[in-house]
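Visitor: Among the features that Swiss-Prot reports, Zn(2+) binding site is placed at H687, C698, C699, C709. The annotation domain 'C2 1' is assigned in Swiss-Prot to 1-112 on the grounds of sequence analysis. Sequence annotations record features per position, and here Swiss-Prot assigns domain 'Ras-GAP' to 346-561. Look at Swiss-Prot and you will find 576-677 tagged as domain 'PH', backed by sequence analysis. Recorded in Swiss-Prot as a mutagenesis result, K599 to Q carries the remark: No binding to IP4 and loss of plasma membrane localization. For K600 to Q, Swiss-Prot lists a mutagenesis experiment annotated as follows: No binding to IP4 and loss of plasma membrane localization. Mutagenesis annotation in Swiss-Prot: R601 to Q, described as No binding to IP4 and loss of plasma membrane localization; the structure shown retains the original residue.
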Amino acid sequence: MAVEDEGLRVFQSVKIKIGEAKNLPSYPGPSKMRDCYCTVNLDQEEVFRTKIVEKSLCPFYGEDFYCEIPRSFRHLSFYIFDRDVFRRDSIIGKVAIQKEDLQKYHNRDTWFQLQHVDADSEVQGKVHLELRLSEVITDTGVVCHKLATRIVECQGLPIVNGQCDPYATVTLAGPFRSEAKKTKVKRKTNNPQFDEVFYFEVTRPCSYSKKSHFDFEEEDVDKLEIRVDLWNASNLKFGDEFLGELRIPLKVLRQSSSYEAWYFLQPRDNGSKSLKPDDLGSLRLNVVYTEDHVFSSDYYSPLRDLLLKSADVEPVSASAAHILGEVCREKQEAAVPLVRLFLHYGRVVPFISAIASAEVKRTQDPNTIFRGNSLASKCIDETMKLAGMHYLHVTLKPAIEEICQSHKPCEIDPVKLKDGENLENNMENLRQYVDRVFHAITESGVSCPTVMCDIFFSLREAAAKRFQDDPDVRYTAVSSFIFLRFFAPAILSPNLFQLTPHHTDPQTSRTLTLISKTVQTLGSLSKSKSASFKESYMATFYEFFNEQKYADAVKNFLDLISSSGRRDPKSVEQPIVLKEGFMIKRAQGRKRFGMKNFKKRWFRLTNHEFTYHKSKGDQPLYSIPIENILAVEKLEEESFKMKNMFQVIQPERALYIQANNCVEAKDWIDILTKVSQCNQKRLTVYHPSAYLSGHWLCCRAPSDSAPGCSPCTGGLPANIQLDIDGDRETERIYSLFNLYMSKLEKMQEACGSKSVYDGPEQEEYSTFVIDDPQETYKTLKQVIAGVGALEQEHAQYKRDKFKKTKYGSQEHPIGDKSFQNYIRQQSETSTHSI
């Protein structure tokens, strides 16, 4: 979901690795241990939660989280909670990283000190207010000044203990006076619309005996200030909770009698002091935040066209895509946007075939084919993740769930056996699990996605042509990906492939490790399988699988998935679970009385239907066939005073649903829109608000069947597997080329050196693969020109945006230090560029 900004789309995403916490304060009980979990928050909205690590003051989480960020935010925060089964979970501490500081920690493991959490540390939100100073004549004929302070509204206030009933106090304060007034309480909203005006008499001539006339300009303007405090009205005995404050000196009225601005709320000046950072422990994180500013498609045509013809360039090492892989620090950086771009334009198979064939030609030993982290290997990995994720789930998820739920002991290392465990029983348990997983894989060939099969066919042909004396190389070239890089890693770490929500427990993790090792060896078709294990107990266990039927099953499977032109008519017809989870739904009006209006339900989406159930595994309470989904749109918060709501519109009614957070709401809207995109009766207009009390809240139309009053949002690609924005991927590639511009220039030098010098290669150029210096130089020149043109467009956009930026507007409230730094930097840049 992109934020539109005058024709330019802004995409935000974050990839997080939550490592471990250390030296948490001990629990004040006899055990001193804690049961802790970590949450990821956009400001204070939780978007992810790790598993609970029990009885530890140094919990290891080892969890990964990725999301597209659908809204603006100021801080990426991480809270460490201590679980309490009897009371509300307590916060131990938090890490808050300002959005502008995220690049400092980009893709680096970093230890952060946990900070104390109190009312002042949790301040967030902004306030819109107006000040107006006017002269009035009193009944006695004396002229005095009156200040009108209007509190218009607030946005994004924190939610305290699940609720927010805010009010504001407005105080005119000076050295010798303090006069306070209070707004009404606004119930159940963190975006209150106050629109209240308070009047203060600024000058009081009678109180000044030494002067017959009071000079506002000379005396009061530097001494008085307006202070606005936001509070959450509470029924608890501890009193109302502080939400934030702002202070405005009346000197802002020197130039004009009126003033209007947005302000960020701030903590109190005398807020409670934090504990020493090392009192609360620390948290290890790795954060990759990406922000893409994407222009319209025509801006990217030169660079995109250059990339898309990479498969046709001879040699392929002189192509723009291959050059990107050469200059990036890690091949994975280049592979991700390249594969997505080529998939979007249907060019991934010829491109991967070209670079894989070139790699095979450089390989000397058939036993090491595709074993390195080359661009070809990384591109195939990425293609399997994108195109094969549903195939992976259909194939492995039932077996993985059974292993996690049955929890049978499978330890076969005699040294690690627990008391009471039997080695033979454990071996039999493990053998049954391996058989179940192995057969699930080898019988899934007909479901393998076509794009993967086409790539495997090209790998097989290239390997067989290069190593004609090795009859098995046509199998190992394919198995090195489908087994070694696809199935085995998914079995080993199912949470990384969304097969499980979190890391598995230690016993299950050990079982999956043993299964993964065995399946990987079975798939490798190694001639000396027992010798491939370092551990003697694994070699002993593998004797169970020395029968020829296992090798035959692997070969039949590999033959099937690497066949040319195979198409599976059943693959699209099979029900595929696309997304599931708990959400809140509103009753659809079948019973008007005696029923709770909002209920928690388990939702499940397949490529056939959208259903909800009382709980996971139950029979569906309601089902919507995909062809009956006419539109999926956000629902305005004012409809039910609830955030993160959306509507699934059907022919007869709309189903109103509340997701758990903004990220989850975006994910559901996107996937539901995708699967219903091809429906012939999709709506073009809809009602953005609910139908309540006999009319639509948005347009006031009385009929529940009245046509919509707002246009439906733009559709997404209909392919249920892939949602790729070609312009965004080209922008990503531009950013990488721009980041590694010095390497591009160095590569140009290397081409020139190779063209004129025939001797030993200079060491500084030896890292580049340059088969044809002239062709490579030609492509480099085009790449640098394309990147330069886009860089100029970005620079012009920044200059134009800076000219239009107003400090104190709703988009850029006063009080953001990082924005002040931005203003200063842009001012300096503009000065230098004149």
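Please read every residue number as a count from 1 along the shown chain.
Placement of Cβ uses the backbone N, Cα and C atoms for every residue, glycine included.
Worth saying up front: this structure is predicted, and the values here are computed from it rather than measured.
In terms of burial and nearby residues, how do these features look in this structure?
Guide: Sequence-distant neighbours of C698 (Zn(2+) binding site): residues of the same chain at least 6 apart with a C-beta under 8 Å from its C-beta are E636, H687, P688, S689, C709, S710. Under the DSSP three-state reduction, C698 (Zn(2+) binding site) is assigned to coil, being neither helix nor strand.
Looking at the domain 'C2 1' (1-112) alone, the prediction's average pLDDT is 89.
Remark: K599 (mutagenesis position) has I584, K585, A587 as non-local neighbours, by Cβ distance under 8 Å and separation of at least 6 in sequence.
In the three-state DSSP scheme, K600 (mutagenesis position) is classed as strand.
Proximity of R601 (mutagenesis position) to non-local residues of its own chain (separation of 6 or more, Cβ distance below 8 Å) is seen for F582, M583, I584, K585, Y612, H613, K614, L621, given in sequence order.
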Visitor: Taking the Cβ of K600 (mutagenesis position) as the reference point, list residues of the same chain whose Cβ is under 8 angstroms away and which are at least six residues distant in sequence.
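Guide: Looking at Cβ-Cβ distances below 8 Å from K600 (mutagenesis position), excluding near sequence neighbours, one finds F582, M583, I584.
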Visitor: How many other Cβ atoms sit within 10 Å of the Cβ of C699 (Zn(2+) binding site)?
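Guide: Step by step: centre on the Cβ of C699 (Zn(2+) binding site), count other Cβ atoms within 10 Å, giving 14.
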Visitor: Neighbour count, 10 Å Cβ-Cβ cut-off, for H687 (Zn(2+) binding site): what number do you get?
Guide: 24
Visitor: Within 10 Å of the Cβ of C709 (Zn(2+) binding site), how many other Cβ atoms can you find? Include all protein chains, please.
Guide: 15
